[in-house]
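In what follows, a structure is listed as structure tokens, so that the remarks can point back to it.
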Amino acid sequence: MAQVAGKKLTVAPEAAKPPGIPGSSSAVKEIPEILVDPRTRRRYLRGRFLGKGGFAKCYEITDLESREVFAGKIVPKTMLLKPHQKDKMTMEIAIQRSLDHRHVVGFHGFFEDNDFVYVVLELCRRRSLLELHKRRKAVTEPEARYYLKQTISGCQYLHSNRVIHRDLKLGNLFLNDEMEVKIGDFGLATKVEYDGERKKTLCGTPNYIAPEVLGKKGHSFEVDIWSIGCIMYTLLVGKPPFETSCLKETYMRIKKNEYSIPKHINPVAAALIQKMLRSDPTSRPTIDDLLNDEFFTSGYIPSRLPTTCLTVPPRFSIAPSTIDQSLRKPLTAINKGQDSPLVEKQVAPAKEEEMQQPEFTEPADCYLSEMLQQLTCLNAVKPSERALIRQEEAEDPASIPIFWISKWVDYSDKYGLGYQLCDNSVGVLFNDSTRLIMYNDGDSLQYIERNNTESYLNVRSYPTTLTKKITLLKYFRNYMSEHLLKAGANTTPREGDELARLPFLRTWFRTRSAIILHLSNGTVQINFFQDHTKIILCPLMAAVSYIDEKREFRTYKLSLIQEFGCCKELASRLRYARTMVEKLQSSKSAVAHVKASA
């Protein structure tokens, strides 16, 4: 019987009944709404669905006594019938419960009933670096340093405790509300029992698999260094080093060490990647060597990052800040194209190469072509006409948008369109195609000129040429506070907020039945007037969020809707969306208010 530190994992005998026989628990049991730990008598309320992976489903769970919120990983015992499955689960729990580090997902206990095993973990609300990567592709060098430093710190702790993670990848590097990295998912992890032990077997396929694992030569801590090399490459280049469309070809490239680093990558960064991706595991740096590399010692590492970095690049003003904030002049960013990290005129970052233009640039149509293609493919399969529709299987909460428009007011006959984002920041797209945004602190401002050049100011210090626009912005903000929203107190500024950049409203138009809004991060939102339903489309995540008449907010992957189908209501809105995206794309000037009627 599998055992975790004196506590057995039991699988009820009836779970082994063959399928199709009445009473067989091979039919998936309903997960209870209240989860009870029989040992401590703690009770948890099962809340929002967070996602699924492997055998497990993950939910937000709330301790009914302390009101603390956790992530509950729930595994049906029907999936733990074979000894190796049970042993794997036992090992995962045993390893994770032995760990306690700032950059490792916190373990808060586990328990079971007849049907499920429940693991109580730290909740990471900002998902993982995988979603960030899908939205951002390549990140700026200071951001890469920030995420890598924390990942290495967590991995140092694992290695010092003789744990090899064996599946370090973007999807297993989770982010909390403070944008701190937490290493999670110890399903493939193992413990080194004695010095020099080489592990021979590995159940499962790691994402960034090292050549010595493929060669079955025995492996150890060096596999995690290889994975960190792949992570660093992916963060800076925007795609994994050995990626091909065919797994066999990818493995061949790994074995041959066949990859190339684009010329625009800083040579210091390229050198560190090359060291970590050496075929010979003994010639790779150890985890303790990494943070002493020039890449980390010579470059700027932000102490905090704003959550806006999940979808748009940050602005780097001063590293570290030495100027009294009250004396700072408004900072104006040099416009280098929308996807380049913004350089501010006042102070340059530590290294010139940090600001080099990424190899790819954001498409001129802001991902409308991709969205059109995605919607065309989806609508072609007629998802609401399937014989069996299982819309809930298409749900993917990890793809939930970072920003959407929560309120808007149309004054375009005189001034422009005012709107509020879900984080309570407020913006106006003026009729002259300029934009002004006030952050949710009620003080910071972002001004975007017609040519997309961005400037950063505050309500206490701005050029007189902007006086009228700032007065109008405040008017819009007050109007929406009084008439359209629950007035909320200003949020307290936190460290890292000075690096925030918000997506802005790129273009919009109204039809008889809806308003269509296109944000600069690629998101398209359609609000339907009659029933107040909304859809929010993200081409980078290839996902749609649907807010129905009951104001329930659910996010689906478009590819999974193709596979599992969807209700007629969502299908008709997705057909309408395709027509609207086509209209957005064909408008000659997709940077302001498009006149339309449909």
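Note that Cβ sites are derived from N, Cα and C of the backbone, with glycine treated the same way.
Values in this document were obtained by computation on a predicted structure and should not be read as measured data.
Listed in Swiss-Prot:
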DOMAIN    44-296  domain 'Protein kinase'
BINDING   50-58, Lys73, Glu122, 169-172, Asp185  ATP binding site
MUTAGEN   Ser128 to Asp  Increases activity
MUTAGEN   Ser128 to Ala  No effect on activity
MUTAGEN   Thr140 to Asp  No effect on activity
MUTAGEN   Asn172 to Ala  Abolishes activity
MUTAGEN   Thr201 to Asp  Increases activity
MUTAGEN   Thr201 to Val  Abolishes activity
MUTAGEN   Thr201 to Ala  Abolishes activity
MUTAGEN   Thr205 to Asp  No effect on activity
DOMAIN    404-482  domain 'POLO box 1'
DOMAIN    504-586  domain 'POLO box 2'
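Feature map: annotations from Swiss-Prot on the structure.
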{"residue": "Leu50", "record": "ATP binding site", "Cβ within 10 Å": "19"}
{"residue": "Lys52", "record": "ATP binding site", "Cβ within 10 Å": "16"}
{"residue": "Gly54", "record": "ATP binding site", "Cβ within 10 Å": "12"}
{"residue": "Ala56", "record": "ATP binding site", "Cβ within 10 Å": "19"}
{"residue": "Glu122", "record": "ATP binding site", "Cβ within 10 Å": "16"}
{"residue": "Ser128", "record": "mutagenesis position", "Cβ within 10 Å": "21"}
{"residue": "Thr140", "record": "mutagenesis position", "Cβ within 10 Å": "26"}
{"residue": "Leu170", "record": "ATP binding site", "Cβ within 10 Å": "21"}
{"residue": "Asn172", "record": "mutagenesis position", "Cβ within 10 Å": "25"}
{"residue": "Thr201", "record": "mutagenesis position", "Cβ within 10 Å": "9"}
> In angstrom units, rounded to an integer, how far apart are the Cα atoms of Leu50 (ATP binding site) and Ser128 (mutagenesis position)?
Replying inline: 12
>> Across the domain 'POLO box 2' (504-586), what are the DSSP residue counts per state (helix, strand, coil)?
In response: 26 helix, 32 strand, 25 coil
>> Measuring Cα to Cα, how far is Thr140 (mutagenesis position) from Cys58 (ATP binding site) in Å?
In response: 31
> Does DSSP give Thr205 (mutagenesis position) helix, strand or coil?
Replying inline: coil
>> Can you give me the Cα-Cα distance between Gly54 (ATP binding site) and Thr205 (mutagenesis position) in Å, rounded to a whole number?
In response: 12
> Can you tell me how far the Cα of Leu170 (ATP binding site) sits from the Cα of Ser128 (mutagenesis position), in Å?
Replying inline: 7
>> As a test of the contact definition, list every same-chain residue at least 6 positions from Cys58 (ATP binding site) whose Cβ is closer than 8 Å to its Cβ.
In response: Phe49, Leu50, Gly51, Lys52, Ala71, Gly72, Lys73, Ile74
> Given the mutagenesis positions Ser128, Asn172, Thr201, Thr205, which one's Cα is the least distant from that of Ala56 (ATP binding site)?
Replying inline: Asn172
>> For a quick check of packing: other C-beta atoms within 10 Å of the C-beta of Thr205 (mutagenesis position), how many?
In response: 11
> Counting distance between Cα atoms, which of the recorded positions Glu122, Asn172, Thr205 is nearest Ser128 (mutagenesis position)?
Replying inline: Asn172
> Going by C-alpha distance, which of the mutagenesis positions Asn172, Thr201, Thr205 is nearest to Glu122 (ATP binding site)?
Replying inline: Asn172
> If one measures from the C-alpha of Thr201 (mutagenesis position) to the C-alpha of Asn172 (mutagenesis position), what distance in angstrom results, rounded to a whole number?
Replying inline: 21
